[in-house]
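Trainee: Quick paste from Swiss-Prot:
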type    : residues               : note
BINDING : HIS239, CYS241, CYS316 : Zn(2+) binding site
VARIANT : VAL226 to Ala          : In strain: NIH
VARIANT : GLY249 to Glu          : In strain: NIH
Amino acid sequence: MAEYTPKERLYRALRKQQVDRMPAVCFTQTATVEQMEACGAYWPEAHSDAEKMATLAEAAHTVVGFEAVRVPFDITAEAEFFGCGIKAGDLKQQPSVIKPSVKNLEDLEKLKNYNLKEGRIAVVLEAVKILSEKYGKELPIIGSMIGPFSLAQHINGDAWFGNLFTGEEVVPALLDFCSDFNVAYAKAMVENGADTIAIIDPTASYELIGGEFYEKYALPYQKKIVDAMKELDVATVLHICGNTTNGLGIMDKTGVNGISVDQKVDIKTATGSVKNAIIVGNLDPVAVLWNGTPEEIAEASKKALDAGVGLLTVGCGTVSMTPTVNLQKMIECAKSHTY
């Protein structure tokens, strides 16, 4: 069988086409302190400086060995773009949302004339362009964004779930607004060189909202992004935290190429629950990859591979203190696997 470039290999693997071996990639947060020290680009500055963001993203490939580059490193850029208060984080901690920006439809109306060439959204788009110009012919360029359900929750704050359960009119309005933004943002990423879009939608977890609410308030809005990317022949991967086992069949209806699952999900059960997507994951980022030994990582990797995982990788965002050697052991296991 012919050998493929990493870009070709991931393109084919995400579309269930034959490849020479498993790609070694990560669709969730990739940065670690060891990478920061190696490349000289550090959090929190790398969240808001395109050159530093690209440099740190590049380190996941040049220092660790992932066969792709991915930006950004957090899921707050979108909320900040729409006026939410943000705690900046530090060398080890990602930024977090501390203040919402929308209480009602009037507040939402004020956000509608946005410009993707402003704020941290513009920074991420510029980082995508930098990475694409350097690596786009050889490596997958993964553009990541928060999903519409979780973005709506960030923007609406603590009131979100109450509004959801009481059927307030701000809920569908916010979801329409957020998903339309997601589509525009994803298209801009693709224009700047991204070939794969990761949708990170943690609060749309089956554990939190159940199947009925997921089908009504998450599925159609996630699918809007996926459909737009399919028109551009751009692959999508959806990550939702928690034990999503009972919701995987519904998540598969989004049409994504890959469903990323965390360590709570049984891989064998997961692969039997979906018909269209491949299952991505699901090494425990804390117990295994951060605190485990290379031998324990090899054992956990073998278990996931034997269970039929489509792409072996981190089960959620990489912990910033994860040792490089541990990530490299997982990468070694992925690259040694043939389908």
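Glycine is treated like the rest: Cβ placed from N, Cα and C.
No substitution from the list is modelled in this structure, which keeps its original residues.
Keep in mind the model is a prediction, meaning the values are calculated, not measured.
Let's see these features in context: how buried, what's close, how far.
Mentor: Under the DSSP three-state reduction, CYS316 (Zn(2+) binding site) is assigned to coil, being neither helix nor strand. Of all Cβ atoms in the shown protein chains, 24 besides its own fall within 10 Å of the Cβ of CYS316 (Zn(2+) binding site).
In three-state terms derived from DSSP, VAL226 (variant position) belongs to a helical segment.
Packing around GLY249 (variant position) is summarised by its Cβ count: 13 other Cβ atoms lie within 10 angstroms of its Cβ, all protein chains included.
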Trainee: Mind giving me a neighbour count for VAL226 (variant position)? Other Cβ atoms within 10 Å of its Cβ, every protein chain shown.
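Mentor: Around the Cβ of VAL226 (variant position), 21 other Cβ atoms lie within 10 Å.
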Trainee: Taking HIS239, CYS241 as the binding-site residues to compare, which has the smallest set of other Cβ atoms within 10 Å?
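Mentor: Lowest Cβ count within 10 Å among the binding-site residues (HIS239, CYS241) is CYS241.
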Trainee: So around the Zn(2+) site, HIS239, CYS241, CYS316 aside, which residues have their CB within 8 A of the centroid of those CB atoms?
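Mentor: Going along the sequence, the neighbours appear as THR28, ILE200, PRO202, ILE240, GLY242, SER260, VAL261, ASP262, GLY315, GLY317.
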Trainee: For the C-alpha pair, I'd like the distance in angstrom between GLY249 (variant position) and HIS239 (Zn(2+) binding site), rounded off.
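Mentor: The separation of the Cα atoms works out to 14 Å.
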